[in-house]
Structure formats: C-alpha cells, structure tokens
Amino acid sequence: MGGAVVDEGPTGVKAPDGGWGWAVLFGCFVITGFSYAFPKAVSVFFKELIQEFGIGYSDTAWISSILLAMLYGTGPLCSVCVNRFGCRPVMLVGGLFASLGMVAASFCRSIIQVYLTTGVITGLGLALNFQPSLIMLNRYFSKRRPMANGLAAAGSPVFLCALSPLGQLLQDRYGWRGGFLILGGLLLNCCVCAALMRPLVVTAQPGSGPPRPSRRLLDLSVFRDRGFVLYAVAASVMVLGLFVPPVFVVSYAKDLGVPDTKAAFLLTILGFIDIFARPAAGFVAGLGKVRPYSVYLFSFSMFFNGLADLAGSTAGDYGGLVVFCIFFGISYGMVGALQFEVLMAIVGTHKFSSAIGLVLLMEAVAVLVGPPSGGKLLDATHVYMYVFILAGAEVLTSSLILLLGNFFCIRKKPKEPQPEVAAAEEEKLHKPPADSGVDLREVEHFLKAEPEKNGEVVHTPETSV
C-alpha cells in the first residue's frame with residue numbers, strides 16, 4: 001500500500017517524466033484551481049443574490065454545496081466517460097458545460113434556476129475536467145509524480161486568492177449577472193487546458209503480443225484490494241471534518257470580538273501558507289527514502305491536521321487563531337498534495353480512473369454531511385470550541401484508520417517473489433530438457449496443421465482473438 005507503482009500507463013508507454021508533461025502539469029494546475037476555488041469564489045455574489053431573489057443566506061449557500069456535490073458525486077460517471085472516450089474529449093465537453101452553466105445563470109429569474117445552472121451544469125463541467133486532468137498527470141509522471149501532484153494541487157489556493165477579489169471586482173462594476181457572464185467566459189479556458197492533454201500513444205512493434213482486451217468502463221475490482229478499501233474509508237471519514245474549520249474560522253473570530261476585516265484576513269493567511277505547503281509536501285514525498293512510505297506520511301499529515309483543529313478549539317484571541325491558521329494551512333496543504341499520490345501508489349495507473357471516481361463518490365456524502373453537522377452542533381451549543389473538537393476528532397480517527405490498517409492488514413501480506421527470481425524460475429520451467437531431442441519446428445508445424453481435435457478448437461496465436 002505504501003509502495004510506489006512504476007507508471008507505464010494503460011498503453012504500456014513509460015511515463016516521460018517531463019517534456020510535454022510540463023504542459024499537462026500546467027493544465028492540471030489550472031483545472032484544479034477552478035474546480036476547488038470556484039465553489040468558494042462564487043460566495044462573493046451571495047449578498048446580491050439574497051437581495052435579488054428575497055431569500056436567506058442558507059438558500060444561497062446551497063449553490064456552493066451543489067457545486068461540490070457534483071464535483072465529488074459524479075466521480076463514477078467521469079470514470080465511465082474517460083474509459084469510454086478518453087480524457088481529452090471528456091474535458092473539452094466539460095469545459096463547454098462549465099462555461100454554459102455560468103452564462104445561463106446570468107439570465108436566471110429564480111434561485112432554483114441558479115441551482116440548476118451554476119450548481120448542476122457548471123458543477124458537472126468542472127467534474128468532467130478535474131478527474132481526467134489528474135489521470136493524465138499521473139500518466140505523464142512516474143518518478144516525479146509526487147512533486148507533480150503537489151504543484152498541481154497548489155492551483156487550489158492560488159486560484160482562490162485570485163478569483164475571490166476578481167469576483168468582488170466584477171460584482172461592483174457589472175453586478176452579479178455581468179459577473180456570472182464574464183466568469184462563464186473565463187471557464188472556457190478549461191477547453192484550452194483540455195487541448196494540452198495529449199494522449200500517450202504506443203507505436204506497434206513487430207513481434208508484439210496481441211492487443212490488450214478493452215478495460216471495463218467502471219472497474220469495481222478495486223474493492224478487492226484491501227489497501228484501496230482502507231484508503232476509501234479513511235478518506236471519507238477525513239472529509240467529514242477536513243473542510244469544517246475553514247468554514248467556521250471567520251465566524252469564530254467575529255464571535256471573539258475581532259473586526260470583520262481582520263477576521264476575513266485569517267483565510268488569506270491560511271491560503272498563503274497552503275500555496276507553499278503543497279509543493280513542499282510533494283517534493284518531500286518524492287524523495288527516494290520517503291516515497292515507499294508515502295502512506296505513512298499521508299497518515300501523519302491527517303494526524304497533524306486533527307491536532308491543529310484540537311489546538312484551534314482552545315484559541316481565545318486573534319493571535320491564537322492566526323497560529324491555528326498557520327499550522328492548519330501546513331497540514332491542509334500536505335493532505336491536498338498527498339491524497340491522490342497515495343491513491344495512485346495503491347491502485348496503479350490502470351485502475352486509477354475507476355478508483356478516483358469511486359473515492360470521490362464516497363467523499364461526496366461526507367462533504368454534504370460534514371459542514372452542516374458542524375452547523376447543527378453550533379446551533380445547539382453556541383460554542384465554537386465543540387465544532388473544532390468534533391472536526392479534529394474525525395480527522396484524527398481517519399489517520400488512525402489508515403495508519404493501523406496499513407500496519408496490521410497490509411504489511412502482513414505474504415511477500416511476493418522477487419522479479420528476477422520469478423523470471424528465472426519461469427524460464428527454467430519452459431526450457432526443454434537438453435536430451436529431449438524434440439524438434440521445436442515440428443511441434444509448431446503440428447499445432448498449425450491440426451486446429452481441431454475431437455471436435456474441440458485449439459486456439460493458437462493465429463486463431464485467438
């Protein structure tokens with residue numbers, strides 16, 4: 001579970017670890033930024049939407065919730081589309097959907113229409129871009145894959161820092177309708193990123209074996225892998241509490257009497273630390289002595305994040321919350337950089353498209369349950385400390401599930417023979433005895449000349465399909 005898989009892609013092409021892969025990395029950086037930052041960035045338009053439609057804040061908050069639910073919950077659908085049509089066509093269609101949803105939303109006359117356009121259509125478009133971009137990134141990088149994943153993950157905080165001020169500027173100058181229209185045009189850049197996702201093509205070589213059978217559209221055999229099951233369970237529990245502190249930290253500061261401007265600056269601190277934490281975590285995970293133990297590093301990052309939540313629950317002033325945001329940003333960045341690297345190390349490239357879709361589907365339920373459950377607890381107790389303790393306990397539990405499960409269930413699997421030994425034994429088994437005196441050409445002629453025997457078809461390399 002903790003070992004790194006040598007990525008030779010579904011076509012058998014060795015990952016180039018550079019070259020055009022840097023263009024793919026840039027595209028993945030942009031797509032990751034749009035996918036994770038966009039649901040948060042649209043929140044700057046909520047006040048105008050409340051005034052326009054005469055609704056409450058909880059009604060507008062459903063826009064971001066639906067966006068995230070589509071991003072996570074459509075994982076299996078994305079997996080099926082990628083396995084059927086390939087990454088680039090799916091991303092091109094997704095880019096059009098993402099743009100179309102925001103453009104259509106600018107003409108909406110009710111909040112329900114905004115849910116359907118911005119939430120469902122744009123959310124589906126972002127999902128059709130996010131998952132294929134990660135698949136392509138992990139096909140292009142093998143040795144440098146941890147670093148590549150870390151750099152791509154940095155797109156989330158970078159775009160969040162850029163899109164939120166941009167959204168505010170657009171709202172002030174053009175209103176929410178004009179802002180949605182311009183953001184819809186901006187999302188067409190997803191199609192540009194899709195064009196960068198050039199598939200790796202293998203050239204047919206003489207003497208090569210028969211073509212590989214087509215893969216399943218959704219490979220459920222990943223559930224037979226104990227490592228994948230442990231990862232999926234741990235990730236789902238982690239997501240229950242992972243996104244709760246960023247949602248409530250600003251309100252927590254205001255409850256302590258901190259001015260609105262200083263309270264909002266806490267998210268800027270968190271995002272700034274996150275920008276540097278993700279590439280740094282990817283670099284560390286790619287070190288030769290660390291990479292085989294990437295699953296333990298991922299467990300540590302979750303444990304660190306849970307401890308930060310528990311420490312943040314004791315903050316009694318603005319300085320304490322600043323310290324919390326610094327340590328939370330470090331641990332949050334580590335989790336973001338390592339989560340898909342560890343999943344790739346568990347299942348390999350050939351099953352990654354199905355595995356990531358299934359994991360995102362399981363996480364979708366947790367995303368919808370986590371922040372609302374924190375809000376319910378806050379409504380019942382009116383104490384932010386309990387919310388942070390709950391979030392920290394959930395993330396700590398997930399780290400222990402992954403750590404103990406990997407140590408006791410995965411490490412004790414029987415060791416497989418070394419590749420060199422296995423190859424030598426295979427050669428010995430297939431090598432004919434020295435004194436057999438059998439002419440191999442006669443045997444080959446016999447197999448070709450007698451395709452049927454006793455009513456049964458003998459499948460030779462020439463007759464097999």
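Every residue, even glycine, has its Cβ placed from backbone N, Cα and C.
The C-beta environment of ARG198 (mutagenesis position), restricted to residues of the same chain at least 6 apart in sequence and closer than 8 Å, consists of TRP20, ALA23, VAL24, ARG88. In the three-state DSSP scheme, ARG198 (mutagenesis position) falls into the coil class. For ARG198 to Gln, Swiss-Prot lists a mutagenesis experiment annotated as follows: Does not affect lactate transmembrane transporter activity.
Under its mutagenesis annotations, Swiss-Prot gives ARG278 to Gln or Lys the following note: Abolishes lactate transmembrane transporter activity. Does not affect cell membrane localization. In the three-state DSSP reading, ARG278 (mutagenesis position) counts as helix.
For the mutagenesis experiment GLU425 to Ala, the note given by Swiss-Prot reads: Affects subcellular localization leading to apical localization. Affects subcellular localization leading to apical localization; when associated with A-426 and A-427.
Record note (Swiss-Prot) on the mutagenesis of GLU426 to Ala: Leads to a nonpolar expression pattern. Affects subcellular localization leading to apical localization; when associated with A-425 and A-427.
Swiss-Prot lists GLU427 to Ala among its mutagenesis entries, and the accompanying note reads: Affects subcellular localization leading to apical localization. Affects subcellular localization leading to apical localization; when associated with A-425 and A-426.
Swiss-Prot gives this note for the published mutagenesis PRO432 to Ala: Does not affect basolateral plasma membrane localization. Intracellular accumulation. Affects subcellular localization leading to apical localization; when associated with A-433.
Quoted from Swiss-Prot for the published mutagenesis PRO433 to Ala: Does not affect basolateral plasma membrane localization. Intracellular accumulation. Affects subcellular localization leading to apical localization; when associated with A-432.
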